[in-house]
Amino acid sequence: MPSNNFKFFLTWWLTQQVTGLAVPFMLDMAPNAFDDQYEGCVEDMEKKAPQLLQEDFNMNEELKLEWEKAEIKWKEIKNCMSYPAGFHDFHGTALVAYTGNIHRSLNEATREFKINPGNFHYKAFHYYLTRALQLLSDQGCRSVYRGTNVRFRYTGKGSVRFGHFASSSLNRSVATSSPFFNGQGTLFIIKTCLGAHIKHCSYYTHEEEVLIPGYEVFHKVKTQSVERYIQISLDSPKRKKSNFNCFYSGSTQAANVSSLGSRESCVSLFLVVLLGLLVQQLTLAEP
């Protein structure tokens, strides 16, 4: 008869294969992330994104409600600063919405995109956010701080990226304050060259937020234990080619990547089914 320890190990191992995370909250290159930079298809996406947004609204009620709230806020604040050429209301609304309540579900779906690409109902939102950061980024580098109640781990080898949009602040005291940081999680000290200062596009201007795109790669990583928390310094930022590009624009390249994503999704589905069957059989085998 299989022991409870064996059942636990089997369940744990298969779960790790499905999620693609060997260790929870591992700091790595986020291999499952949707990291589209929309290089070469901005014009196409500008035409297609409004339709994609409506499709996402039909499938994602939370996004629809948060977007409608953000539209109202954006109309109130959009004349408080000047914006670069090409920046429009969709970009501003997306940034405001992100600083609300939708960022958690968006980031979870973005980081684990390859596991279930067919259930990603943030297509236009991701595009507008990404494009907004590209337009607002002045190509200058800045040091920022990101506090989280999660304890991250790093293997000590290789470059890393967040794999999702990452909020940070120019003000260390903001990053280390509640509710962002409880003193037992992780404090990131980041040098970002692709992050954009979005203070004037936020519900919370006092946070001095700098939003970092998930595709920014950091080649120098230093970790240390400080009192009860982990401090991680990320430096030597670079912009590298993404695994996805123009995924929703309908281009040939997008179709090729889509096929890859579908194959990986099938493998994940198979492992989920296998997990359920094995656990069921082990349970039935007990006297």
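Every residue, even glycine, has its Cβ placed from backbone N, Cα and C.
Sequence unchanged from the original; the noted substitutions are absent.
Marked as active site by Swiss-Prot: Arg146 (among others). Around the Cβ of Arg146 (active site), a 10 Å sphere holds 23 further Cβ atoms from the protein chains shown. According to DSSP, Arg146 (active site) is assigned to a strand segment.
Within 10 Å of the C-beta of Ser167 (active site) there are 23 other C-beta atoms, taking all protein chains into account. Among the features that Swiss-Prot reports, active site is placed at Ser167 (among others), with the record citing sequence analysis.
Under 8 Å, Cβ to Cβ, and six or more positions away along its own chain, Tyr98 (NAD(+) binding site) finds Leu106, Leu129, Phe165, Leu211. According to Swiss-Prot, the NAD(+) binding site annotation covers Tyr98, Arg146, Ser202, on the basis of similarity to another entry.
Sequence annotations record features per position, and here Swiss-Prot assigns domain 'TR mART core' to 61-241 based on sequence analysis.
Just so you know, the Cβ of Cys80 (mutagenesis position) picks up 10 other Cβ atoms within 10 Å once every protein chain is counted. Swiss-Prot gives this note for the published mutagenesis Cys80 to Ser: Loss of thiol-dependency of NADase activity.
Annotation note: Cys201 (mutagenesis position) sits in a helical segment as assigned by DSSP. Listed in sequence order, Trp74, Ile77, Gly92, Leu95, Val96, Thr99, Ala132 are the same-chain residues at least 6 apart in sequence whose CB falls under 8 Å from the CB of Cys201 (mutagenesis position). According to Swiss-Prot, the mutagenesis experiment Cys201 to Phe carries the following note: Loss of thiol-dependency of NADase activity.
Within 10 Å of the C-beta of Met26 (variant position) we count 14 further C-beta atoms, all protein chains included. Reduced to three states, the DSSP call for Met26 (variant position) is strand. Quoted from Swiss-Prot for the published natural variant Met26 to Thr: In strain: NZW and C57BL/6.
Among the natural variants in Swiss-Prot, Gly40 to Ser has the note: In strain: NZW and C57BL/6. The residue drawn here is the original one. In sequence order, Asn245, Cys246 are the residues near Gly40 (variant position), counting only same-chain partners six or more apart with C-beta under 8 A.
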Exercise. Can you check which residues sit near Ser202 (NAD(+) binding site), meaning Cβ under 8 Å from its Cβ, same chain, 6 or more apart in sequence, and list them in order?
Key: Leu95, Val96, Thr99, Glu209
Quiz prompt | Secondary structure of Gly40 (variant position) (DSSP, helix/strand/coil) | solution = coil
Quiz item: Can you list, in sequence order, the residues of the same chain other than Tyr98, Arg146, Ser202 whose CB lies within 8 Å of the CB centroid of the NAD(+) site?
Solution: Thr99, His103, Phe165, Ser167, Ser168, Ile198, Glu207, Glu209, Val210, Leu211
